[in-house]
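Novice: Annotations per Swiss-Prot:
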type: BINDING; residues: His126, His186, His1003, His1005, His1047; note: O2 binding site
type: BINDING; residues: Phe416, Gly425, Tyr428, Ser617; note: Na(+) 2 binding site
type: BINDING; residues: Phe769, Gly778; note: Na(+) 3 binding site
type: DOMAIN; residues: 24-206; note: domain 'Plastocyanin-like 1'
type: MUTAGEN; residues: Glu264 to Ala; note: Decreased affinity for Fe(2+) and decreased ferroxidase activity; when associated with A-269, A-616 and A-621. Loss of affinity for Fe(2+) and loss of ferroxidase activity; when associated with A-269, A-960 and A-965
type: MUTAGEN; residues: His269 to Ala; note: Decreased affinity for Fe(2+) and decreased ferroxidase activity; when associated with A-264, A-616 and A-621. Loss of affinity for Fe(2+) and loss of ferroxidase activity; when associated with A-264, A-960 and A-965
type: MUTAGEN; residues: Asp616 to Ala; note: Decreased affinity for Fe(2+) and decreased ferroxidase activity; when associated with A-264, A-269 and A-621
type: MUTAGEN; residues: His621 to Ala; note: Decreased affinity for Fe(2+) and decreased ferroxidase activity; when associated with A-264, A-269 and A-616
type: MUTAGEN; residues: Glu960 to Ala; note: Loss of affinity for Fe(2+) and loss of ferroxidase activity; when associated with A-264, A-269 and A-965
type: MUTAGEN; residues: His965 to Ala; note: Loss of affinity for Fe(2+) and loss of ferroxidase activity; when associated with A-264, A-269 and A-960
Amino acid sequence: MESGHLLWALLFMQSLWPQLTDGATRVYYLGIRDVQWNYAPKGRNVITNQPLDSDIVASSFLKSDKNRIGGTYKKTIYKEYKDDSYTDEVAQPAWLGFLGPVLQAEVGDVILIHLKNFATRPYTIHPHGVFYEKDSEGSLYPDGSSGPLKADDSVPPGGSHIYNWTIPEGHAPTDADPACLTWIYHSHVDAPRDIATGLIGPLITCKRGALDGNSPPQRQDVDHDFFLLFSVVDENLSWHLNENIATYCSDPASVDKEDETFQESNRMHAINGFVFGNLPELNMCAQKRVAWHLFGMGNEIDVHTAFFHGQMLTTRGHHTDVANIFPATFVTAEMVPWEPGTWLISCQVNSHFRDGMQALYKVKSCSMAPPVDLLTGKVRQYFIEAHEIQWDYGPMGHDGSTGKNLREPGSISDKFFQKSSSRIGGTYWKVRYEAFQDETFQEKMHLEEDRHLGILGPVIRAEVGDTIQVVFYNRASQPFSMQPHGVFYEKDYEGTVYNDGSSYPGLVAKPFEKVTYRWTVPPHAGPTAQDPACLTWMYFSAADPIRDTNSGLVGPLLVCRAGALGADGKQKGVDKEFFLLFTVLDENKSWYSNANQAAAMLDFRLLSEDIEGFQDSNRMHAINGFLFSNLPRLDMCKGDTVAWHLLGLGTETDVHGVMFQGNTVQLQGMRKGAAMLFPHTFVMAIMQPDNLGTFEIYCQAGSHREAGMRAIYNVSQCPGHQATPRQRYQAARIYYIMAEEVEWDYCPDRSWEREWHNQSEKDSYGYIFLSNKDGLLGSRYKKAVFREYTDGTFRIPRPRTGPEEHLGILGPLIKGEVGDILTVVFKNNASRPYSVHAHGVLESTTVWPLAAEPGEVVTYQWNIPERSGPGPNDSACVSWIYYSAVDPIKDMYSGLVGPLAICQKGILEPHGGRSDMDREFALLFLIFDENKSWYLEENVATHGSQDPGSINLQDETFLESNKMHAINGKLYANLRGLTMYQGERVAWYMLAMGQDVDLHTIHFHAESFLYRNGENYRADVVDLFPGTFEVVEMVASNPGTWLMHCHVTDHVHAGMETLFTVFSRTEHLSPLTVITKETEKAVPPRDIEEGNVKMLGMQIPIKNVEMLASVLVAISVTLLLVVLALGGVVWYQHRQRKLRRNRRSILDDSFKLLSFKQ
């Protein structure tokens, strides 16, 4: 049997007995209790060492007032007890905060949770990462179950329930995973509100032997274990909001719960429920192994970059000093701290940093010998000055992509470049890091290849073993510093200011002062074996990180393996290097805001009338400080190896999907069309361009692209360059696709939503999206969709059979292999021009986009070169997307979008299915913004009130009502067709597009999956962002109907959830029945393909049947031998007991005889 078939066969055998365990039974007694929780028990901002009264920002959250709650709230949390009397509480570490106790288990173990609810409303406990049946899911939603299977869904006040969870091999950490995986548990009656109320805790599942036999168990592979929740805890969603207002506001009647400033004061930017450094100290020893279990929860604003100052983390084999955390994202990071001291942990998202998401951790020497100095490399000296300049965001004066004047009236660019008595225009005072030749700071360094750096400082480069020495001269008017990522430094050289208890509260240069920084690159700071040869990092000023970086002080830093840099300091094996910073530079938060307003001679009377519009005009959506393709053109040759070093910075809206039009890139050996950036994250993407022409680099988030976050790169055929071998293609597959206009219903059946919420219509979360009352449009909209036809006559639609039913609004799943030519014959049967444009493929047209007018037929040819298919670390197939690109934003929101999968050669079978999978599902998670559809006015006329003119299209409620939080165009479990059999191999193509709010963390209940990045990693949540396309694979193991949903709070309530069903193996014998509230549909089993036979629920090639039978026979014989051996042991024990009884009987008789004789 081939290794791939053997692997899947063994995985399937494992799924046959998911609950067979050979480990311990770990029993926990958890009580749900109401408590009073203080987010800042020390009563001050610990980071700045300021009392609340003198800290304006901290006091806005923590000081109570007549209409402010302050820093103390009633919450409901999980507590652990020693037994079922629930009287003797188990003490928890103080730093765990309001989190529930840490639940721990190994593979093969059973976890029994005795849950008792001492609170005043129903709650549950629902886990991630473990196996459970319906009676232990702890999640309330309509799933067709009843009776005892629903008892776990809602434990009433005073009630109790026992939850039974197991950790079978199908949920175990993989070989590539760390010894223990990070998960969570939480209440799931109304999950967003339950969690906001406080019901959440950590859970780890470990490999066998990772835990010792103590109670509670301790890990044997690490010395310290820490669990941190990063979350903007929204107390406005707490079940106790009204009670908290009544208790803590001195004038409760004056409170307006809809007031935005009141709501903001209740959003606590917390780590484990503590803000502004109030988290009790996290202590550890230098040179000891530390495991950090990091997780997030919350809403769209919960984009977190946790920065560990002074140390290095390892996650999934890669070195980093930051961790990206999103709602229901779990990160397991390992650290061996080297530098003693008190260090900062902070979320580097600007607004979160400002609002208190910071804590301290302390590394003690613990009498350890100081580490051996392993710095055997060079001392690399840099002379860098902070220099104030006037910066022009659009020096060309026109859009480099379209040629239009930036100040063209009515254009989007005019909003940013208009110069008037109420607008500054495109030129601002800023400050920039600049490189000089020596310590005299007389002669600047000018390199032609650095022209594209723009506002960025010079590139600092070093290899492992090197020392970086930076002489920093602050020639600006504010104190500034230099704080690096990715290198080591002692406390004396740290560039961030905070209260660490030392005499060095941050090395900062005052105006016209020089300071020297010393950073080192020991071996444990360099790239790992899984990392590329060079790692991309960043340095920035952190005297005031938010104002300093918005003023312009940021630059790139490159750390490479020893020998990776040439004599000229450039990376070997790379022809071109480009460093690009994607950020919305907020000039309102610059040190020079007042100076810029004064220089523009603004009329402050006009400003006061439109302060919001003025502030928005100062938020510059820039790449290296340039908008609308004004970045100097990035030139390269066809076949070059190009390294793109990408940097992120900013606030929670700075979620950037960096798209490379015309060519693809590799990230860590995985093929991508986009690289995701968040504040203080860094990515290196490798491109080998094979597509000649001029293309855009842009942020995929639609509003960012519209606002000018675009640049141009050019690929030329250069003389003297060795021609790359020409890829050979062969005609392979033809698709006939029509754009047709339909009436689309996002939620044709509201029964699931109504049963789930069990509320009146107006009180339902879905009312605003689904009602057609009060001037709202309801759930039905005119849209345009891609649909497949049988041939070029476009007369017979290709029917969507069972496997395609789930596609919903999406066009057909187009598939190809490397080396194929895909031909798409497109007929536009809609009422306006549309096109078909695909990511990832090599489009043969020289005109982009090639549009079809209404009634016109256009043929597209897509070649599939090697760089379109899976990279060395990818799965067998990678997912892409296609859509109409005449107006990419309006066309897509109108409905014209579909999935595309490109596979390795030989993976696809003649009928188009994958030979290595039994099922394939393509899911698009997108907030369809009907306000940006071409058909908005028609929809208002058709579905609005009788007088369409009475509807205010800019009304906030109306705008929100038209944002449909959909999975394949359906809300509230209306998507059908996600059905599979137990033991089947399932590939999920997970797609996301849209805006910065399209942050989606998708959780599969009851199942885990494998995510491939060179190695396989276990997860049950996949993170999606605009322009990201992921492939995850699972073996369906748990029969039942289960929930799949986005874990972002607002998205849950808005209906971004659906059901998938796993049918048991016995149901293979009968038609597969999908029960809905509308009708019952029978979906016949898939046909058995020629040359295959069906065994164990799988289609097995005939040539492998004998081998699989042999494996099954061997397993059967092994089990038989085990049974015989156990039987022998039992017989032997029984015989020994019988002999002992006989001996005792003989002895008794002997004693009696002796007694008688005496």
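Placed from the backbone N, Cα and C atoms, the Cβ positions cover glycine too.
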Novice: Which three-state DSSP class does Phe769 (Na(+) 3 binding site) fall into?
Specialist: helix
Novice: So, in DSSP terms, is Tyr428 (Na(+) 2 binding site) helix, strand, or coil?
Specialist: strand
Novice: Relative to the Cβ of Asp616 (mutagenesis position), which residues of the same chain, six or more apart in sequence, are found under 8 Å away?
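Specialist: For Asp616 (mutagenesis position), the qualifying residues are Lys415.
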Novice: Can you tell me which recorded positions out of His126, Glu264, Tyr428, His1005, His1047 are within 10 A of Phe769 (Na(+) 3 binding site) by Cα, answering none if there aren't any?
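Specialist: Candidates kept after distance check: none.
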Novice: In whole Å, note down how far the CA of Glu960 (mutagenesis position) lies from the CA of Tyr428 (Na(+) 2 binding site).
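Specialist: About 35 Å separate the Cα atoms of these two residues.
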Novice: Given the recorded positions Glu264, His269, Phe416, Gly425, which one's Cα is the least distant from that of His1005 (O2 binding site)?
Specialist: His269
Novice: If I take the alpha carbons of His1047 (O2 binding site) and Gly778 (Na(+) 3 binding site), what is the distance between them in whole Å?
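Specialist: If we compare the Cα positions of His1047 (O2 binding site) and Gly778 (Na(+) 3 binding site), the gap is 24 Å.
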Novice: Between Gly425 (Na(+) 2 binding site) and Glu960 (mutagenesis position), what is the CA-CA distance rounded to a whole number of Å?
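Specialist: Their Cα atoms are separated by 31 Å.
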Novice: So how many other Cβ atoms are close to Phe416 (Na(+) 2 binding site), meaning within 10 Å of its Cβ?
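Specialist: Cβ-Cβ neighbours of Phe416 (Na(+) 2 binding site) within 10 Å number 26.
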Novice: Distance check, please: Cα of Ser617 (Na(+) 2 binding site) against Cα of Glu960 (mutagenesis position), rounded to an integer number of angstrom.
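Specialist: Given the Cα positions, Ser617 (Na(+) 2 binding site) is 23 Å from Glu960 (mutagenesis position).
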Novice: Count the other Cβ atoms sitting within 10 Å of the Cβ of His621 (mutagenesis position), across every protein chain shown.
Specialist: 25
Novice: Nearest of the recorded positions to Glu264 (mutagenesis position) by CA-CA distance, picking from Phe416, Gly778, Glu960?
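Specialist: Minimum Cα distance from Glu264 (mutagenesis position) across Phe416, Gly778, Glu960 lands on Glu960.
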Novice: If the O2 binders are His126, His186, His1003, His1005, His1047 per the record, what's the largest distance between their Cα atoms, in Å?
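Specialist: The widest Cα-Cα gap among those binding residues is 13 Å.
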Novice: Determine, using Cα-Cα distances only, which of these recorded positions is closest to His1003 (O2 binding site): His269, Phe416, Gly778, His965.
Specialist: His965
Novice: Once the DSSP letters are reduced so that anything not helix or strand counts as coil, what is His1005 (O2 binding site)?
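Specialist: Once the DSSP labels are grouped into three classes, His1005 (O2 binding site) ends up as coil.
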Novice: Can you name every residue in this chain, apart from Phe416, Gly425, Tyr428, Ser617, with its Cβ inside 8 Å of the center of the Cβ atoms of the recorded Na(+) 2 site?
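Specialist: Not counting the recorded site residues, we get Tyr393, Phe417, Gln418, Lys419, Arg423, Ile424, Gly426, Thr427, Glu587, Asn618, Met620.
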